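Step one of this worksheet: look at the structure below.
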Amino acid sequence: MDFDNLLNLEEQYYQEGFLEGQNENIKQSFLEGKQYGLQVGFQRFTLLGQMEGLCDVIESYGLHSPTLEKNIHTIRTLMKGLKMNNDDESVMEFERVLIKLKNKFRTILITLHRLVKDKRTPTVTFEVFEDVSRAIAGEIRGFVENEDIAKNKTKQNQAQSW
């Protein structure tokens, strides 16, 4: 009989536990990375979607301002050129274009305010627009079929069920 395996039994269980913990950590890290990526992507493109929507609304007013139309066209052109990739070059390009988009959108809001000239309504500034965007992007919730069950789940459990 060979009793050498019995002497190494503790080491064997230690190694099995270590490998099991390592594999579980890899799964959890992947899940956290996926959640973070979804959140960042949602936050970035929420602002662009709101800009696009407000450009549609402003165009529907029919104000016929050449400056306004030119800036809206510029915003739409810049948005069409954005790539949805996640490599370093695309992210840097996105950040560069986002700065241009924000500045053009500020110009649109200022022009719109001058054209409307209604003193009774509060001015829509870009800061107000960004606050609305942050409020929307901060309310990220996953889709759940049964609301009662969702209230009892922690965010981690809900994310794992995605």
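Note that Cβ sites are derived from N, Cα and C of the backbone, with glycine treated the same way.
Around the Cβ of Leu19 (mutagenesis position), 10 further Cβ atoms fall within 10 Å across all displayed protein chains. In the three-state DSSP classification, Leu19 (mutagenesis position) falls within a helix. Record note (Swiss-Prot) on the mutagenesis of Leu19 to Pro: Lethal at 37 degrees Celsius; when associated with G-11, E-83, L-113 and G-147.
Mutagenesis annotation in Swiss-Prot: Gln50 to Arg, described as Lethal at 37 degrees Celsius; when associated with G-11, L-94, S-101 and S-146; the structure shown retains the original residue. All protein chains shown were included, and the count of other CB atoms within 10 Å of the CB of Gln50 (mutagenesis position) stands at 17.
Residues near Val57 (mutagenesis position) in space but far in sequence (CB under 8 A, at least 6 apart, same chain): none are found. In this structure, Val57 (mutagenesis position) is part of a helix by DSSP. Recorded in Swiss-Prot as a mutagenesis result, Val57 to Asp carries the remark: Lethal at 37 degrees Celsius; when associated with L-18, D-103 and G-134.
Other C-beta atoms found within 10 angstroms of the C-beta of Lys83 (mutagenesis position) number 12, with every protein chain shown included. Lys83 (mutagenesis position) falls outside any helix or strand according to DSSP and counts as coil. One mutagenesis experiment catalogued in Swiss-Prot, Lys83 to Glu, is accompanied by this note: Lethal at 37 degrees Celsius; when associated with G-11, P-19, L-113 and G-147.
The Cβ of Asn103 (mutagenesis position) has no same-chain neighbour under 8 Å that is 6 or more residues away in sequence. In Swiss-Prot, the entry for mutagenesis Asn103 to Asp states: Lethal at 37 degrees Celsius; when associated with L-18, D-57 and G-134. The structure shown retains the original residue.
Looking at Swiss-Prot, the entry for mutagenesis of Glu147 to Gly says: Lethal at 37 degrees Celsius; when associated with G-11, P-19, E-83 and L-113.
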Rounded to an integer, what is the Cα-Cα distance in Å between Lys83 (mutagenesis position) and Gln50 (mutagenesis position)?
18
Give me the CA-CA distance between Gln50 (mutagenesis position) and Leu19 (mutagenesis position), in Å, as a whole number.
47
